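Quick look at what Swiss-Prot annotates:
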- 2-224: domain 'SPX' (DOMAIN)
- Asp398, Asn401, Lys482, Tyr483, Arg570, Arg603, Arg604: phosphate binding site (BINDING)
- 439-643: domain 'EXS' (DOMAIN)
- Lys500 to Glu: Inactive in mediating infection by xenotropic murine leukemia retroviruses; when associated with deletion of T-582 (MUTAGEN)
Amino acid sequence: MKFAEHLSAHITPEWRKQYIQYEAFKDMLYSAQDQAPSVEVTDEDTVKRYFAKFEEKFFQTCEKELAKINTFYSEKLAEAQRRFATLQNELQSSLDVQKESSGVTTLRQRRKPVFHLSHEERVQHRNIKDLKLAFSEFYLSLILLQNYQNLNFTGFRKILKKHDKILETSRGADWRVIHVEVAPFYTCKKINQLISETEAVVTNELEDGDRQKAMKRLRVPPLGAAQPAPAWTTFRVGLFCGIFIVLNITLVFAAVFKLETDRTVWPLIRIYRGGFLLIEFLFLLGINTYGWRQAGVNHVLIFELNPRNNLSHQHLFEIAGFLGILWCLSLLACFFAPISVIPIYVYPLALYGLMVFFLINPTKTFYYKSRFWLLKLLFRVFTAPFHKVGFADFWLADQLNSLSVILMDLEYMICFYSFELKWDESKGLLPNDPQEPEFCHKYSYGVRAIVQCIPAWLRFIQCLRRYRDTRRAFPHLVNAGKYSTTFFTVTFAALYSTHKEQNHSDTVVFFYLWVFFCIISSCYTLIWDLKMDWGLFDKNAGENTFLREEIVYPQKAYYYCAIIEDVILRFAWTIQISITATTFKPHVGDIIATVFAPLEVFRRFVWNFFRLENEHLNNCGEFRAVRDISVAPLNADDQTLLEQMMDQEDGVRNRQKNRSWKYNQSISLRRPRLASQSKARDTKVLIEDTDDEANT
């Protein structure tokens, strides 16, 4: 592997600009070599003066890079020392409180089931648990800084060696000895001391002297690329996806056959549509995860996941494939229920019962930690006014806004099973008397409109909570206003629908109000998508016209296509209104909703790429590479300042005005590969070292 590729694969993305610009140095050397005057057409003194002038410029640039690296390393080292002192104080305070309250000095003597502990003991137990997590994140930051130290030294050594080879001189090696090998970032060994001290503290104070357990907690898997999934996971992904494709083909033929003989298919579609959207969402989220990893967007940090244990894209594909198989089998069973002894209404209940059990299964199987994380996140979303709102909280609430059809179909299913289903019949497709008007699929009884507003309500109260915490009207109250437009849109849609059914004279008034608020809502959300969520249309975008100053994904066309796609799908309701308002055929609205619901999930899938990219660039601007975890809570002023930094509209702008030369802004970013596979006491990140010039 060439060192340039090795460097790009192992850097910490959030610190990318603080590394040696190896590619820019290579371009300088090759450009100087190509533009050098030939000895055949000019005298030797002219050639020497040319290279002397170039070397002066080259070494001046090296000095600037070295100063930049020294400064950043010193700042991060000082930050690490302060953080270590803080963690030690927090640990000592927790141990002192335990000692005073129980008269014991070791954690081993205090170990007993959590439900047997008093309130004070529960608090201390949580503090110790938080400290373990905080030390593991701090240890990760130390490894990243050590990796930064080693990569930069290797980069200087290789580029100066290349300099000497191209210019046929030894001045590069001399410059390295005089400047690089005595530079603070290389000579300072405090980082190694901090790593050793952290290992000792975790081993002796938090793991009762069990070094193997301590190192298992501290070390992380290689992060230079996506973590390879186990072979059996890869096998299951292929197996489940293959079966799912075959079953879908079977479903198509079965559906064509059944639609020719049975016209009561719409209750079935409404009940199974939500399950399909959930499977589509999980599959597209797997593609999101793969794309983020490939581009170097650190979604693990953004969502504050455990870097040692989180779902990869293959795991998400596996879950989507497994649920897809259950969905297909259940739907096929409904199609062939007339020849079965099991009543047709059992199959949807069995499908969604299995899905719910998969999520809430209390045993530590089937990705227990990830499911538990999701359940906690859902709880935080639905109790938003009572918690501080983090990125993962409002990200999930935004996903629910695109999955509102699932909630509406769930409400329909509950209503259908409660009021419309004939439990004493078992033939046909979810029997419903076609002579009786449908009750559950209409707005007339009010519940449907309320359910449709739930996702927007969750984001609305999250925005109000963030305003309460920060006291900043912009962007939080303005964002709340965006979600409030959904309430008006749904209200007038419901009023129009009910008045149209009853042939009221004021139906047209509610229709125009519905259209008006649809236009307001679509324009509002579109502008927010492009400007605030994606950070596009930046006036300082430079060569990235209509985009932003800094982009992560390699092709600008991705951004332009995403903008067009977002505009089209944000205004797709115009087609729905046009058709439903001019057509009186039954189930036209159902057909359009069934077509547009998967498209909305796809729109959110595209939105996810650029929303997390924008958040990642904010982390890069703050050089934030690990989670900030502390037992001691932030005071109100610190919390407000942190929220302001996170919500800064131009948080990713104006970061490249002082560039000394240009380099490719779209370079593929990947997280650093850490030394998790080294021996127990060897925590140093090994940098690939080769003297083969073909690999440099």
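Placed from the backbone N, Cα and C atoms, the Cβ positions cover glycine too.
Bear in mind that the values here come from a model prediction, so they are computed numbers and not experimental data.
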Which of Lys482, Lys500, Arg570, Arg603, Arg604, all recorded positions, has a Cβ with the fewest other Cβ atoms inside 10 Å = Lys500
Inquiry  = For a quick check of packing: other C-beta atoms within 10 Å of the C-beta of Asp398 (phosphate binding site), how many?
reply    = 20
Remark   = For Lys500 (mutagenesis position) and Arg570 (phosphate binding site), the CA-to-CA distance in whole Å is 25
Task = State the count of C-beta atoms found within 10 angstroms of the C-beta of Asn401 (phosphate binding site), not counting that atom itself.
result = 17
Query = For Tyr483 (phosphate binding site), what residues in its own chain, 6 or more apart in sequence, show a Cβ-Cβ distance under 8 Å?
reply = Ala456, Trp457, Arg459, Phe460, Cys463
Note = Taking every pair from Asp398, Asn401, Lys482, Tyr483, Arg570, Arg603, Arg604 (the record's phosphate binders), the biggest C-alpha distance in Å rounds to 18
